[in-house]
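Q: Pulled from Swiss-Prot, these are the listed features:
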- Asp503: active site, 4-aspartylphosphate intermediate (ACT_SITE)
- 503-505, Glu597, Phe640, Ser642, Lys645, Lys664, 693-694, 774-776, Arg856, Lys862, 885-886: ATP binding site (BINDING)
- Asp503, Thr505, Asp882, Asp886: Mg(2+) binding site (BINDING)
- Gln193 to Ala: Sensitive to duramycin (phosphatidylethanolamine-binding cytotoxin). Localization to the Golgi apparatus appears normal (MUTAGEN)
- Gln209 to Gly: Sensitive to duramycin (phosphatidylethanolamine-binding cytotoxin) and papuamide A (phosphatidylserine-binding cytotoxin). Localization to the Golgi apparatus appears normal (MUTAGEN)
- Tyr222 to Ser: Does not appear to affect its physical interaction with ANY1. Increases localization to late Golgi compartments. Decreases cell population growth; when associated with V-228 and D-237 (MUTAGEN)
- Phe228 to Val: Decreases cell population growth; when associated with S-222 and D-237 (MUTAGEN)
- Glu237 to Asp: Sensitive to duramycin (phosphatidylethanolamine-binding cytotoxin) and papuamide A (phosphatidylserine-binding cytotoxin). Localization to the Golgi apparatus appears normal. Decreases cell population growth; when associated with S-222 and V-228 (MUTAGEN)
- Ser452 to Ala or Gln: Sensitive to duramycin (phosphatidylethanolamine-binding cytotoxin) (MUTAGEN)
- Pro456 to Ala: No apparent effect on viability. Sensitive to duramycin (phosphatidylethanolamine-binding cytotoxin) and papuamide A (phosphatidylserine-binding cytotoxin). Localization to the Golgi apparatus appears normal (MUTAGEN)
Amino acid sequence: MPNPPSFKSHKQNLFNSNNNQHANSVDSFDLHLDDSFDAALDSLQINNNPEPLSKHNTVGDRESFEMRTVDDLDNFSNHSSDSHRKSSNTDTHPLMYDNRLSQDDNFKFTNIASSPPSSSNNIFSKALSYLKVSNTKNWSKFGSPIELSDQHIEREIHPDTTPVYDRNRYVSNELSNAKYNAVTFVPTLLYEQFKFFYNLYFLVVALSQAVPALRIGYLSSYIVPLAFVLTVTMAKEAIDDIQRRRRDRESNNELYHVITRNRSIPSKDLKVGDLIKVHKGDRIPADLVLLQSSEPSGESFIKTDQLDGETDWKLRVACPLTQNLSENDLINRISITASAPEKSIHKFLGKVTYKDSTSNPLSVDNTLWANTVLASSGFCIACVVYTGRDTRQAMNTTTAKVKTGLLELEINSISKILCACVFALSILLVAFAGFHNDDWYIDILRYLILFSTIIPVSLRVNLDLAKSVYAHQIEHDKTIPETIVRTSTIPEDLGRIEYLLSDKTGTLTQNDMQLKKIHLGTVSYTSETLDIVSDYVQSLVSSKNDSLNNSKVALSTTRKDMSFRVRDMILTLAICHNVTPTFEDDELTYQAASPDEIAIVKFTESVGLSLFKRDRHSISLLHEHSGKTLNYEILQVFPFNSDSKRMGIIVRDEQLDEYWFMQKGADTVMSKIVESNDWLEEETGNMAREGLRTLVIGRKKLNKKIYEQFQKEYNDASLSMLNRDQQMSQVITKYLEHDLELLGLTGVEDKLQKDVKSSIELLRNAGIKIWMLTGDKVETARCVSISAKLISRGQYVHTITKVTRPEGAFNQLEYLKINRNACLLIDGESLGMFLKHYEQEFFDVVVHLPTVIACRCTPQQKADVALVIRKMTGKRVCCIGDGGNDVSMIQCADVGVGIVGKEGKQASLAADFSITQFCHLTELLLWHGRNSYKRSAKLAQFVMHRGLIIAICQAVYSICSLFEPIALYQGWLMVGYATCYTMAPVFSLTLDHDIEESLTKIYPELYKELTEGKSLSYKTFFVWVLLSLFQGSVIQLFSQAFTSLLDTDFTRMVAISFTALVVNELIMVALEIYTWNKTMLVTEIATLLFYIVSVPFLGDYFDLGYMTTVNYYAGLLVILLISIFPVWTAKAIYRRLHPPSYAKVQEFATP
């Protein structure tokens, strides 16, 4: 790498205190630091200069940097580890960069956090080694040019200057999902096709015809089949790409009003820093920071179903600092600092600054991500912060892994055997000829070309088209409505599933939550005793206006105490949530990220305390008994996330001027936050055994002084651009999350989905081992497993929980090695221990168990389990789920199934197949999986039989011609045989089925046979090889016997043998059909008629006069009888002696 420019020799040019001189002496250049450079500079500190660079000396709209101790730059590389250690205790300010410089003085640095110093003696040189070169013209006078990139560093945005001066600094916002362009389409597609052995083999065969010594017959005989395959594939790809381009064009040309430019421009032309106005129903064109909303509260709702698959509306709020600013102030007087682009849609760090003095933090609540939709009425004004491939939507769009079905792998193995047969047969025929000339290797090559039909070029096209047929049949099956096939390459794998990994909530259960029980330590209330709770809630308003002792409600001392406790519990439940009431067409609906929260709000409504109004600053509750409202000011909200497993809120009671911190969450985390008690763990277990999802409710009263101290430290932490979440969490823990008053416990019921019990029983009888992987508690998972019939009545459940030591994990396996009929129940902590230390030993045992239930699983553990089962067993694994936490597991499966549920469409969008209910899985596997696998297996073998039989005819003819490699069928005959004369009847096998649909559910054991792969195996393949050898030999030998090999009779022999070949294939298809339908009958008759009609046009190949004689028809009949009758007889006898299971079932079911 070239040496970096010398800063010392040019420091006067770079950092001159006179800004005008600085602007004249330094050409425009950009210094961008990539992620690696940031990491290297994290440990840099300047020993003698606590403030190395500061941003000041503003001249008009231009700002520049002053280097106070410029010589320190030259000393960077000379600092020893000792000097670094001395400076480690010195407070240093982070280097700041500025994006407002003009093009003439655009020198920028990124933030460099203070961290422990590096021990390197030349750390600055190492840091500079990560720099890249971008502007050779402007850096040429400093030595080697340097390129730096702004794409992956923190960015500072000024609406008045960034879109103008930095227009080329950030990526374009033009959307492009097209795979090809006019130049790359043909070469790219040809490469993709010819990397497959099939197509490359036939290309070589076709090209060989350009060599005179290898030329056999007509060039079209070899070019046309390959061209047909490529044309079908290229047409399909072209249509798909044109549709992608059309969708891209529509999105790119959507107009948006840009305030900073005072005109409407297409989405593709938006730049970072543009202020745009978005109206209700508009798609968000880029990642935006919400600055203003037409709602006085600054609130806006967005739909994120196209981003994360969740169907509920998300609340977004405008920055308070900018909500009431004029458009002129928004353009000229604010700046936005945004963190580097990243994938997480739930995380954003930034701040907005007004007049270079007042700042407000920015979080994900202030963002509008690209590809979401503004749902609330009115409009909003937002600033573009990320464009194009830097947006969250683009960064989370990954190219789906191309899945290859097991059947394709098996066919590929068989094709290799066929290829070996071609080589062996070619060498054998030349050997029989005695290698009589010096050009024997040319004869081998000519035989390879003649026998190329053994590897059928049309096999891939037939299978691909068949998959499309299966997908159409699945999507149009009225018994499983709204099913979507997203991956059409693996429908056959639906018939080979041996392991089913399922989520619980929303998959086996309805995800329709109802709060069934609340427990207050000494007493619990259920849905049957809600009237008692309602009575207590009635006293809520009077007890707030007057003291409870003066209340008109006469209560005993015990009931007074209980009234207080119930009141506090219900009031906390009504306040501590993120639910927002919305009105669409005068209908009240609740919007929330979790159905649990909606269930809780509906429960408080049922007992007389309903959510009346909520915005970002306040929440109002309606006391239905008195008609009065209870108003609370929302001071801070701490949303739920999968890491914290809790949510909290700070409110001020406007009537009593009291400050309260309220929190609810999982028992595993809340037990450490609430005051010590002797009942929480026991009651949590009791509720879980009832199948209820539990939440622990607590609260804490704050005095105003403590709250103000918390707010100050929390605000300071929220402005940090380094480890913001960690700093904020530390402040919350310090002031809030300890010694909470334990109010009670809620139990929410999630009912089983329709027909889950019968579906699981069917799948287990079909030989599928079912695992349930859930993030819920052990007791809840156990209860749901029993009710869903995952665990049979009386079946022993071996429980492994809280295993934290490797030796303890190993000892737990001993029992399971002995009792293979037991069910395993394991928690995530123990599972993690096995995955880390005893993966091989653990899965060697548990893959044989009928049922495994894993609780408290993380999304990554779910994915790991799927991957390990696939690796260890080699069996097909199906994963099914409905939530975002199931996506990893679904994508790691051989077959991923997503359920469109109340958690949204994220799992559905990531899956290979999307269904609406778990019970639809039985239809998908037992019926469509069976048909897809058996049909494709038969289709593949028929296509190979079609190629083998014509190759056998060619081999017999070559042997009878004294081992001369002369083509038997040439030109159109070769092309027509594989297309017009046999393709439609053979392909009609994709409509066949060997058993009625209803019987697949009555006898699910039939599915177990499919997993053994008997429909396409080496055994069945060799049966078809022998069949082809017999029929091909009969057709060719008898055709030659009825005519001769003389040139005058050659066309007669070809006429009778080719006709026999075509009719034989049509009859074989008819014999293999189990259930006839109109389409099959039409294809058989139409194909035969087409051949008959085309015969008069084949005078170049046939002796047409001979085809009108009685001898011709007599000979044809004899050939067909000898070719077909023995095969039909053998098949009938075998079926009588060894009837297949489906035949027994079909016969038994037929009245």
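Any Cβ shown, glycine's included, is placed from N, Cα and C.
Don't look for the substitutions in this one, it keeps the originals.
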Q: Can you tell me how far the Cα of Tyr222 (mutagenesis position) sits from the Cα of Asn885 (ATP binding site), in Å?
A: 51
Q: Which Cβ among the recorded positions (Glu237, Asp776) has the fewest C-beta neighbours inside 10 Å?
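A: Each of the recorded positions Glu237, Asp776 was scored by Cβ atoms within 10 Å; lowest is Glu237.
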Q: CA-CA, which of the recorded positions Gln209, Glu237, Asp882 lies nearest Lys645 (ATP binding site)?
A: Asp882
Q: I need the CA-to-CA distance for Asp503 (active site, 4-aspartylphosphate intermediate) versus Gln209 (mutagenesis position), whole Å please.
A: 57
Q: For Asp503, Glu597, listed as recorded positions, tell me which one has the smallest number of other Cβ atoms within 10 Å.
A: Glu597
Q: Rounded to an integer, what is the Cα-Cα distance in Å between Glu237 (mutagenesis position) and Gln193 (mutagenesis position)?
A: 12
Q: Out of Thr505, Thr694, Asn885, Asp886, point to the one nearest Gln193 (mutagenesis position) in space (Cα versus Cα); all of them are binding-site residues in the record.
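A: The smallest Cα gap between Gln193 (mutagenesis position) and any of the binding-site residues is with Asp886.
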Q: Does Pro456 (mutagenesis position) have same-chain partners at least 6 apart in sequence with Cβ under 8 Å from its own Cβ, and which are they?
A: Val943, Met944, Arg946, Gly947, Ala978
Q: Of the recorded positions Ser452, Thr505, Asp886, which one sits closest to Asp776 (ATP binding site) when you measure Cα to Cα?
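A: Looking at Cα distances from Asp776 (ATP binding site), the smallest one goes to Thr505.
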Q: Take the Cβ of Thr505 (Mg(2+) binding site) and count every other Cβ within 10 Å, whichever protein chain it belongs to.
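A: Other Cβ atoms found within 10 Å: 26.
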Q: Looking only at C-alpha atoms, tell me how far Phe228 (mutagenesis position) is from Ser452 (mutagenesis position), rounded to the nearest Å.
A: 16
Q: For Phe228 (mutagenesis position), what is the secondary structure by DSSP, using just helix, strand and coil?
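A: In the DSSP reduction, Phe228 (mutagenesis position) maps to helix.
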Q: Have a look around Lys645 (ATP binding site) and count the other CB atoms within 10 A of its CB, chains all included.
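A: I count 14 other Cβ atoms within 10 Å of it.
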Q: If you compare CA-to-CA distances from Ser452 (mutagenesis position) to each of the recorded positions Gln209, Glu597, Thr694, Asn885, which comes out shortest?
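A: With Cα distances computed to Ser452 (mutagenesis position), the winner among Gln209, Glu597, Thr694, Asn885 is Gln209.
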Q: If one measures from the C-alpha of Thr694 (ATP binding site) to the C-alpha of Asp882 (Mg(2+) binding site), what distance in angstrom results, rounded to a whole number?
A: 21
Q: Give the number of CB atoms, excluding that of Tyr222 (mutagenesis position) itself, located within 10 Å of its CB.
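A: That number is 24.
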Q: Counting other Cβ atoms within 10 Å of each Cβ, which of the mutagenesis positions Gln193, Ser452 scores lowest?
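A: So among Gln193, Ser452, the mutagenesis positions given, the one with the fewest Cβ atoms within 10 Å is Gln193.
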